[in-house]
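Asks: Annotation source Swiss-Prot lists domain 'SPX' at 1-146, citing sequence analysis. Here Swiss-Prot describes TYR22 to Phe as a published mutagenesis experiment; the accompanying note says: Decreases affinity for inositol polyphosphate. Strongly decreases affinity for inositol polyphosphate; when associated with A-26 and A-131. Listed in Swiss-Prot is the mutagenesis experiment LYS26 to Ala, annotated as follows: Decreases affinity for inositol polyphosphate. Strongly decreases affinity for inositol polyphosphate; when associated with F-22 and A-131. Here Swiss-Prot describes LYS127 to Ala as a published mutagenesis experiment; the accompanying note says: Abolishes inositol polyphosphate binding; when associated with A-130 and A-134. Among the sequence features in Swiss-Prot, the mutagenesis site LYS130 to Ala is noted as follows: Abolishes inositol polyphosphate binding; when associated with A-127 and A-134. For LYS131 to Ala, Swiss-Prot lists a mutagenesis experiment annotated as follows: Decreases affinity for inositol polyphosphate. Strongly decreases affinity for inositol polyphosphate; when associated with F-22 and A-26. What Swiss-Prot notes for the published mutagenesis of LYS134 to Ala is this: Abolishes inositol polyphosphate binding; when associated with A-127 and A-130.
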Amino acid sequence: MLFGVKLANEVYPPWKGSYINYEGLKKFLKEDSVKDGSNDKKARWDDSDESKFVEELDKELEKVYGFQLKKYNNLMERLSHLEKQTDTEAAIKALDADAFQRVLEELLSESTELDNFKRLNFTGFAKIVKKHDKLYPKYPSVKSLLEVRLKELPSHSEEYSPLLYRISFLYNILRSNFNTASEPLASASKFSSIVSNDIDMNFRSFKFWVHNDNLMEVKTRILRHLPVLVYANVPSENDDLVNRFESDISNNDEIVGSSSSTSSVEHGLGARSFDPLINTLYFDNEHFELYNDKLLKLNSAPTLRLRWTGQLSDKPDIFLEKKTLIEDEATGKSEFDLTKLQLKQKFINGFIFEGDKKFKEQTLKKLKESGTAGRDLERLEEDFSEIQNFIIKNELQPVFRTVYTRTAFQIPGDDKIRVTIDSNIVFIKEDSFDRERPIRDPNTWHRTDIDANVANPLKFLRGGEYAKFPYSVMEIKVKSSLDSSMSASSMISNVKLPKKHGQWLNDLTNSHLVKEIPKFSIFVQGVASLYGDDEKLDILPFWLPDLETDIRQDPKQAYEEEKKKLLKQKEIQKKIDGMRRLSNLKEPQHQAAVPVSQEENERITSQGDLEADGSSDEETEQEPHSKRSKKVRRRKPKATFLRILAGRDPKLMGVDSEEEEIELPPGVKKPLNLLKNAGPVNVEAKVWLANERTFNRWLSVTSLLSVLTFSIYNSVKKAEYPTLANYMAYVYFGLTIFCALWSYSIYMKRVDIIQQRSGQHLDAPLGPVLVSIVLFVTLVVNFVMAFRNAAKSRQELQIQNLEVPERIPEVLRPLQNYLFKLMGPSSD
């Protein structure tokens, strides 16, 4: 879509006159005349045109950012007025909750529109400047002029997180003191609600991508139901946020941005953010074993990282964390096993690289002197030893750093629902794999160049040393008791959410604002982004192709798709209820019939949801169970032994196959081309190579048999039994021809199955079994015939009273005589 059309469609009508006059600036550039190649004097661009354009551009900048500053200050004043109405208990009791909430809703909506206003106008200015430089390359670029003017406009670098925090505080007052608030507010837990510690709890985590255009709207939607979470100086064991409320962010114009939806990447300015800037330094070895284990879903695949807040020059607290995700394959539930140590900077090098126990001994000594319990000391000592041994055993070293800003939403004291949004994510290489030109000093745990106490330290990064993730990552954590019957699906649409938050969470996650990416991992994405071309990576994450497409959706289209999805879910549920009733009626009459269990019903429902919403490439543990047909199937003939050997029937006859034919309704025809075959065939290279490797092995068997055939045939005249040798040569020649034809036919059949994306089984054991049987029979026949001929020759010599030569030792002669009796004439 052209930007001019996009701007016209997204303009907020009350502020229409305050947006950039994009079309007017385009007319100043005489774009149409330049493209037509006109030689008219009016179409020529001269110094006067340049000065007029710059003057008009400056006027538009003043108009746009003057309005933005005015609106921002107006919002802050109105918020201050609301805060004055709630500064005492008496004022809160006398407050008109409905009117107060209406004003809050207006402020929240205007904040969203102002963020959109800022983003659209900045994009417009950037595009018009780029257009000028492209049309008139002989004239100086006005990009530097734009940057200078933007720095002079204070509202350009204005952060919107203070607005969100203040609005969040006012929403909390409504939640805490009024039961007459609107349903979203009233449904939320009270500010002081606390979860009982007596109940065993676990959590489910769901990951989403959020486009920067939608980031502010997503935050404001969440803010209506959950307050922004502000952390104290020291995080708790369950918090993976860090210990700072504010951080000074030194931004690079191409790398790190602010926490608003219009990042400072575009602005090129430093901004004061109310969201913490988190630095996470991940460990791995040269073979990327931790990455491969995590991506290949090996259970309990751990990750190791160093984490701190803000700039390292400010001497923040640094935590070394070993985090292991333990998943229950039966239920799909997961819980973290977290081992965390707080380290001092001066001891990190020795602890990581040298196995130094000095810091461990000092820490334990201080804690012992302060009266810490013996059990706690033992546990801490075990944690030190566990992490240090883990580093040494796996030869781990710092590999890359992730820098991002985080906004968290959670009701304090109630962690049943928690939402975090990580924005402006940047991955930075910090490995020392290259011995000659290491990125990081091998004897230092971090890059000293970007952690130096200088302005804009990220400017030291070279091309290829960093990668910026194009979207923000939203994570929703849902906590429930261990006996809860939550679905094992990795998609949030298939999970039963708490009643208090289910409706708005479903509305948000099914909207056009977010895209769900199951099992997304920042650690995995960082390795794939920075080291994707490395041959040591066994596999790449399934979501990489989605990064090449625009995840934004048209709101109307998303709404229509959601309506269709809900209708389909209702139809599926109705069919399931009918099937359940029928199974309950028929069960007394047919004891052999197996009733449909509740668990299977949930799986079928989940599969229906997945089909309606489009499946992801993420493989889940429940996938084999969810591929059950929901229609009445025709009977298929029973598999015979030969059909199974030939690969025409699956060996698992008790398992329903996707290939089974279903009865179609009247008037409905089976499509010739299935949707699953519409796109290009994306098959992993190892599948093709496995097929070719099998074919090559068959060719080697064919070659060996052909050598054996012609060796026997060429030595027939020299053989003791020429007739037998001649027969064997013909048998082996036929077996050679069979091997060649069989290997080629099976190879082509498997290629066809792969290209058609068929679920047909690839096993075909008839060939190997037949070759084995023929070889066994020929060996037995050769053995028997040879003994019979030997017995016949022996008998002829005895009849002629000639001496029979004995070629075997005296001990084995009884066995020889026995074989002669068994297979030929007696030697007596």
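Backbone N, Cα and C atoms are what each Cβ position is placed from, and that goes for glycine too.
No noted substitution is present; original residues retained.
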Asks: C-alpha of LYS26 (mutagenesis position) to C-alpha of LYS134 (mutagenesis position): distance in Å?
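Replies: Taking the Cα atoms only, LYS26 (mutagenesis position) lies 13 Å from LYS134 (mutagenesis position).
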Asks: Rounded to the nearest Å, what's the C-alpha distance separating LYS127 (mutagenesis position) and TYR22 (mutagenesis position)? Just drop the number here, would you?
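Replies: Given the Cα positions, LYS127 (mutagenesis position) is 9 Å from TYR22 (mutagenesis position).
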Asks: If you skip the near sequence neighbours and keep only those at least six away, which residues in the chain come within under 8 angstroms of LYS130 (mutagenesis position), Cβ to Cβ?
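Replies: Listed in sequence order, they are LYS143.
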Asks: Indicate the candidate from LYS26, LYS127, LYS131, LYS134 with the smallest number of other Cβ atoms within 10 Å of its Cβ, considering only these mutagenesis positions.
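Replies: Counting other Cβ atoms within 10 Å of each of the mutagenesis positions LYS26, LYS127, LYS131, LYS134 gives the minimum at LYS134.
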Asks: Just the number: how many Å between the Cα atoms of LYS134 (mutagenesis position) and TYR22 (mutagenesis position)?
Replies: 16
Asks: How many other Cβ atoms sit within 10 Å of the Cβ of TYR22 (mutagenesis position)?
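Replies: There are 20 such Cβ atoms around TYR22 (mutagenesis position).
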Asks: Using C-alpha atoms only, work out the spacing between LYS131 (mutagenesis position) and TYR22 (mutagenesis position) and round it to an integer in Å.
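Replies: With the alpha carbons as reference points, the distance is 11 Å.
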